[in-house]
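Per Swiss-Prot, the features are as follows:
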MUTAGEN   Cys22 to Ser  Changes the ribosome profile distribution of the protein and also increases its occurrence in the cytosolic fraction
BINDING   Cys22, Cys27, Cys50, Cys54  Zn(2+) 1 binding site
BINDING   Cys37, Cys40, His62, His66  Zn(2+) 2 binding site
MUTAGEN   His62 to Arg  Changes the ribosome profile distribution of the protein
BINDING   His202, His301  protein binding site
MUTAGEN   Asp219 to Asn  Reduces activity 1000-fold
BINDING   Asp219, Asp230, Glu358  Zn(2+) 3 binding site
Amino acid sequence: MSTATTTVTTSDQASHPTKIYCSGLQCGRETSSQMKCPVCLKQGIVSIFCDTSCYENNYKAHKALHNAKDGLEGAYDPFPKFKYSGKVKASYPLTPRRYVPEDIPKPDWAANGLPVSEQRNDRLNNIPIYKKDQIKKIRKACMLGREVLDIAAAHVRPGITTDELDEIVHNETIKRGAYPSPLNYYNFPKSLCTSVNEVICHGVPDKTVLKEGDIVNLDVSLYYQGYHADLNETYYVGENISKEALNTTETSRECLKLAIKMCKPGTTFQELGDHIEKHATENKCSVVRTYCGHGVGEFFHCSPNIPHYAKNRTPGVMKPGMVFTIEPMINEGTWKDMTWPDDWTSTTQDGKLSAQFEHTLLVTEHGVEILTARNKKSPGGPRQRIK
């Protein structure tokens, strides 16, 4: 999936043995191979591949690295022929996969990229109902997720790179004895999703530098003692924010808030989308249809699927003990999306802005509990629109 090298930071070298990961964009697995790209070697770059077949299958994307003027320190676009919809572009090379201590419990995809238990559960197509002892553990994971997101959000400012934010999230996650759920999930290369401006979701942290006036979504997920937490918020970068960015972001924030108010036993998952889209439309925005909320807890993603758009046909009724996310992606322009050649980054087709907010929620006997709720010290928060 990602382009990774064997380079590690000095601190990592001092405390951990170097782990080698395949540099293939569609691979990224740990390997003991010593097969190196000869072109990279001439430029002082060490890029290792699993075998000849992996090298040949990934070479078309990998060769973009050879065009970097300053080796690993020089930022470059790995997809120079790709027609981006807006100004945000991939900025490579990606930093190497970050180390997770051996003693931290890991989900099954940490080893090979495949969430086998999740795939097996998907075939059952049932919505988990969690017991009190399980809910206690999910609540703890969500509390840690909120801590990590707030720490990363406090560093959002002009001049910081999305990769630096990823490093913060990674370090704060493992400091708490948790595993960053996105890392190696279907070979996703990072511990955080960072979505800037027209990026809807699943942005890969790289050398992109945040600028005054940007908006950036930080999507944090972690795995702690067998359970996942999932939350995200969109933050303003600096103070000089356009009225379009303010309206799109605040509309998304409000859409999540009104959807949460509907959550209680007996509410259908289908009706959430009707109210979300109504509010978005009233504010001259649209709702992304490709991605949806989902069950979370024992699994990173599971039933129910929760679309955020109107007139959807998703089945299911809320019952006490259900845990899921609501995460409306609201666009300034068209609802239609497109995906970059990295097979992850989703952006608006028209290059206009997108904003998202997400909470993990527990249905109680009489309503809902926001497991990932903000606290008084949480960075960010609403701002007044500009008329």
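Cβ atoms here come from the backbone N, Cα and C positions, even for glycine.
Residues as originally present; substitutions not included.
Features recorded in Swiss-Prot, as mapped to the structure shown.
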| residue | record | CB count, 10 Å |
| --- | --- | --- |
| Cys22 | mutagenesis position | 26 |
| Cys37 | Zn(2+) 2 binding site | 21 |
| Cys40 | Zn(2+) 2 binding site | 21 |
| Cys50 | Zn(2+) 1 binding site | 21 |
| Cys54 | Zn(2+) 1 binding site | 20 |
| His202 | protein binding site | 21 |
| Asp219 | mutagenesis position | 22 |
| Asp230 | Zn(2+) 3 binding site | 28 |
| His301 | protein binding site | 20 |
| Glu358 | Zn(2+) 3 binding site | 25 |
So, in DSSP terms, is His301 (protein binding site) helix, strand, or coil?
coil
Any further residue of that chain within 8 Å (Cβ to the Cβ centroid of Asp219, Asp230, Glu358) of the recorded Zn(2+) 3 site:
Cys193, Val220, Ser221, Leu231, Asn232, Thr325, Glu327, Thr360
Keeping only the binding-site residues of Cys40, His202, Asp230, Glu358 whose C-alpha lies within 10 A of that of Asp219 (mutagenesis position) yields His202, Asp230, Glu358
If you measure from the CA of Cys54 (Zn(2+) 1 binding site) out to 10 Å, which recorded positions from the list Cys22, Cys37, Cys40, Asp230 are inside that radius?
Cys22
Between Cys22 (mutagenesis position) and Cys50 (Zn(2+) 1 binding site), find the distance joining the two CA atoms and give it rounded to the nearest Å.
6
Let me know the DSSP-derived helix, strand or coil state of Asp219 (mutagenesis position), please.
strand
Give the distance between the Cα atoms of Cys50 (Zn(2+) 1 binding site) and Cys40 (Zn(2+) 2 binding site), rounded to the nearest whole Å.
16
From binding-site residues Cys37, Cys40, Asp230, Glu358, the one whose Cα lies nearest His301 (protein binding site):
Asp230
Rounded Cα-Cα span from Asp230 (Zn(2+) 3 binding site) to His202 (protein binding site), Å
13
